[in-house]
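Quick look at what Swiss-Prot lists:
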- 268-483: domain 'Ku' (DOMAIN)
- Thr21 to Lys: In strain: ABYS 60 and SK1 (VARIANT)
- Glu50 to Asp: In strain: ABYS 60, DBVPG6044, SK1 and YPS128 (VARIANT)
- Thr230 to Ala: In strain: DBVPG6044 (VARIANT)
- Phe368 to Ile: In strain: YPS128 (VARIANT)
- Ile562 to Thr: In strain: ABYS 60, DBVPG6044, SK1 and YPS128 (VARIANT)
Amino acid sequence: MRSVTNAFGNSGELNDQVDETGYRKFDIHEGILFCIELSETMFKESSDLEYKSPLLEILESLDELMSQLVITRPGTAIGCYFYYCNREDAKEGIYELFPLRDINATFMKKLNDLLEDLSSGRISLYDYFMFQQTGSEKQVRLSVLFTFMLDTFLEEIPGQKQLSNKRVFLFTDIDKPQEAQDIDERARLRRLTIDLFDNKVNFATFFIGYADKPFDNEFYSDILQLGSHTNENTGLDSEFDGPSTKPIDAKYIKSRILRKKEVKRIMFQCPLILDEKTNFIVGVKGYTMYTHEKAGVRYKLVYEHEDIRQEAYSKRKFLNPITGEDVTGKTVKVYPYGDLDINLSDSQDQIVMEAYTQKDAFLKIIGFRSSSKSIHYFNNIDKSSFIVPDEAKYEGSIRTLASLLKILRKKDKIAILWGKLKSNSHPSLYTLSPSSVKDYNEGFYLYRVPFLDEIRKFPSLLSYDDGSEHKLDYDNMKKVTQSIMGYFNLRDGYNPSDFKNPLLQKHYKVLHDYLLQIETTFDENETPNTKKDRMMREDDSLRKLYYIRNKILESEKSEDPIIQRLNKYVKIWNMFYKKFNDDNISIKEEKKPFDKKPKFNI
């Protein structure tokens with residue numbers, strides 16, 4: 001049966017809208033609403049935050065989030081609101097730092113100026129928000145806040161696309177608001193929660209707890225997890241379980257904000273045909289695993305018209321090469337066949353295409369094979385996709401693909417697929433490989449298999465060292481490398497997003513400083529140590545390498561024999577490397593030139 005989803009689950013699902021005839025494509029336009037409840041403890045310095053207040057940590061995290069989104073997703077809308085605020089420009093106790101609009105330089109500058117004023121001591125958070133601890137009669141009721149959230153998301157903004165993914169980042173450290181003991185008010189909040197759910201608004205909660213004051217999430221779990229229920233027809237749990245109302249420590253505020261910003265971008269949706277004869281079909285959708293942002297590729301062409309900047313658009317024309325006449329409306333598509341040109345109508349062209357493939361995107365299983373015989377490094381010619389079930393059109397897809405995942409894992413096999421991911425592309429071969437048991441992601445990886453003409457042969461070498469002469473040395477080098485790696489552990493695994501692209505960061509820092517009017521000074525007489533510190537601040541990869549280098553150098557001076565081994569292992573590794581490198585050079589020097597045939601002058 002069709003799975004019941006709710007708006008408090010995975011944010012990527014909000015874009016999976018499907019009509020009755022087929023899959024529909026949507027451009028993701030995400031809106032993030034920061035809602036922060038002010039309290040006495042929000043202004044107090046915390047040792048977990050290097051003696052910063054949680055409120056300042058939230059503001060700095062918001063500034064960093066906007067700096068990242070303007071690079072990766074500049075079309076994202078962000079709004080920031082504080083409730084329980086006594087400022088004169090606050091409406092019903094809700095103060096708007098900036099409204100829910102697409103990221104722009106004006107809002108970024110306003111936030112940046114506020115942070116500069118706070119760091120220089122020109123103003124304090126207490127003074128800026130005019131916060132005064134008063135009784136509950138001044139506190140903003142959650143029903144007013146929830147209604148305000150809904151109205152904000154439903155507001156139509158001229159010149160701004162409709163939001164397809166709506167999220168609320170809710171920050172509070174008050175676990176017992178005034179509504180907690182009011183049964184009628186709780187019921188009203190549940191009804192408002194249903195309204196938010198119906199309008200596809202989901203929550204990312206940041207319930208902040210402290211060592212001396214842990215956060216009790218009973219109240220918020222009661223009102224926010226209302227959308228989680230069981231599918232009565234199948235007895236299966238809902239695909240999503242509502243928002244996480246688990247409290248967090250103050251020190252995790254920034255990392256969680258930057259992690260929660262991620263949205264799952266659907267790359268494609270299509271049916272997966274398991275058996276064409278019996279019409280056994282399930283729905284799947286694919287996500288992009290990684291994207292690589294590049295500097296200087298995002299720009300627009302504009303022109304000035306009556307002192308107003310307008311965006312310029314390109315248009316293609318077809319011209320007669322002799323007369324220069326515009327023949328765009330007279331062109332037709334023909335297929336050359338010998339000395340004839342065959343002109344087919346759209347319907348006839350469709351019939352020809354359907355003779356060898358389907359019109360819409362599809363994937364069809366044509367067989368199974370051992371993983372060891374199918375997954376090869378030289379077949380890696382395209383980006384892989386992560387495949388998960390899609391219950392939107394084909395009910396029972398989750399249960400079916402879960403069984404397929406278990407069987408493929410048990411038999412150590414992969415599925416061979418034939419199909420295409422876009423309606424206007426040509427069919428290709430694919431391998432559908434299950435994720436490993438240790439893998440954090442549970443699903444399938446889809447790899448395109450190249451055709452023969454897409455595989456390039458390795459060049460023939462005049463001299464090639466197969467390593468047989470150094471087999472023992474290679475084995476020893478591997479053991480030494482394993483010992484060295486034992487001293488350096490990635491606690492949370494390798495996450496590419498944790499290592500920023502220095503070229504990309506430099507490009508956008510120049511734009512950022514220019515728009516926000518931030519003065520930058522460059523000392524021509526910069527000392528080597530100062531230059532090194534500056535480079536490590538700008539490049540976190542260099543900073544990590546510098547840390548590893550220092551750890552190796554410090555191990556040589558250590559009195560602990562176990563720590564001293566690290567430096568000894570590195571010296572042995574360098575010895576092997578130098579030996580292999582010298583042998584390779586000697587092989588090249590011994591290479592004899594070809595014997596040239598004598599030339600005869602006639």
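Residue numbering: from 1, along the chain as shown.
Cβ coordinates come from backbone N, Cα and C, glycine included.
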Three-class DSSP assignment, Phe368 (variant position), comes back as strand
For Ile562 (variant position), the number of other Cβ atoms found within 10 Å of its own Cβ: 9
Between Phe368 (variant position) and Ile562 (variant position), find the distance joining the two CA atoms and give it rounded to the nearest Å. 50
What mean pLDDT score does the domain 'Ku' (268-483) have in the model? 85
Glu50 (variant position) and Ile562 (variant position), distance between Cα atoms, whole Å: 33
Cβ neighbour count within 10 Å, max among the variant positions Glu50, Phe368, goes to Phe368
